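According to Swiss-Prot, the protein has these features:
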- GLU150 to Gln: Shifts fluorescence to 506 nm (MUTAGEN)
- ALA165 to Met or Ile: Shifts fluorescence to higher wavelength (MUTAGEN)
- HIS199 to Thr: Shifts fluorescence to 515 nm (MUTAGEN)
- GLU217 to Gln: Shifts fluorescence to 495 nm (MUTAGEN)
Amino acid sequence: MALSNKFIGDDMKMTYHMDGCVNGHYFTVKGEGNGKPYEGTQTSTFKVTMANGGPLAFSFDILSTVFKYGNRCFTAYPTSMPDYFKQAFPDGMSYERTFTYEDGGVATASWEISLKGNCFEHKSTFHGVNFPADGPVMAKKTTGWDPSFEKMTVCDGILKGDVTAFLMLQGGGNYRCQFHTSYKTKKPVTMPPNHVVEHRIARTDLDKGGNSVQLTEHAVAHITSVVPF
């Protein structure tokens with residue numbers, strides 16, 4: 001378990017607000033949740049409102065990796081490693097992430113996380129383009145993310161993350177996406193060594209249209225156990 005930050009308790013709340021557009025479909029997402037930062041677990045519920053009304057026009061899974069994998073304070077870090085993310089508070093931090101999908105779909109997201117009392121406030125924007133009309137995203141054929149690893153690398157005074165992730169598909173098969181993320185703190189912090197974060201998201205649909213969703217995440221950081229020659 002990471003060393004504690006007096007501003008971050010064992011149990012914390014979260015609120016979310018996202019504005020975005022995917023293939024010309026504008027939407028807003030609001031959510032709330034709670035979790036245990038030092039254990040690397042969290043659960044949240046989200047409600048999507050389409051600008052033109054009606055059910056969600058694409059798979060919610062492409063948004064879930066902004067909300068989950070989207071506040072790295074909820075990652076279990078060992079006491080031997082500086083926790084870049086928890087050190088950032090109460091000042092806050094920003095994230096920038098690009099998503100490149102195997103069928104040409106591309107998305108970008110940016111968000112700010114601030115701390116108000118025992119609650120993280122997560123405010124984001126999301127833009128996605130070039131998703132094929134008959135592809136897994138627009139046809140809503142994805143069933144959630146396979147567990148994956150994020151490689152964390154210190155670069156130019158910030159932490160950068162790289163993930164090759166796979167969405168699972170109805171009927172079997174996978175759909176590949178590459179994430180690239182820049183994590184920026186608003187104050188200087190002690191940098192960790194290069195390391196990996198092992199993480200898993202689980203999605204539960206709360207309505208048939210996909211507009212209401214529950215997400216849970218478990219994330220653990222560690223240094224590779226492979227011994228150098």
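Every residue gets a Cβ built from N, Cα and C, even glycine.
On the structure: features taken from Swiss-Prot.
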residue : record               : DSSP (3 states)
GLU150  : mutagenesis position : strand
ALA165  : mutagenesis position : strand
HIS199  : mutagenesis position : strand
GLU217  : mutagenesis position : strand
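The mutagenesis positions recorded for this entry are GLU150, ALA165, HIS199, and the Cα of HIS199 lies nearest to that of GLU217 (mutagenesis position). Take the CB of GLU150 (mutagenesis position) and look out to 10 A: across all protein chains shown you find 23 other CB atoms. It is 9 Å from the Cα atom of GLU150 (mutagenesis position) to that of ALA165 (mutagenesis position). Within the same chain, the residues at least 6 positions away from ALA165 (mutagenesis position) whose Cβ sits under 8 Å from its Cβ are THR65, TRP145, ASP146, SER148, ARG176, CYS177, GLN178, PHE179, listed in sequence order. For HIS199 (mutagenesis position), the same-chain residues 6+ apart in sequence whose C-beta sits under 8 angstroms from its C-beta are LYS68, TYR69, THR75, PRO147, SER148, PHE149, GLU150, GLU217, HIS218, ALA219, VAL220.
A 10 Å cutoff on Cβ-Cβ distances gives GLU217 (mutagenesis position) a total of 25 other Cβ atoms nearby, all chains included.
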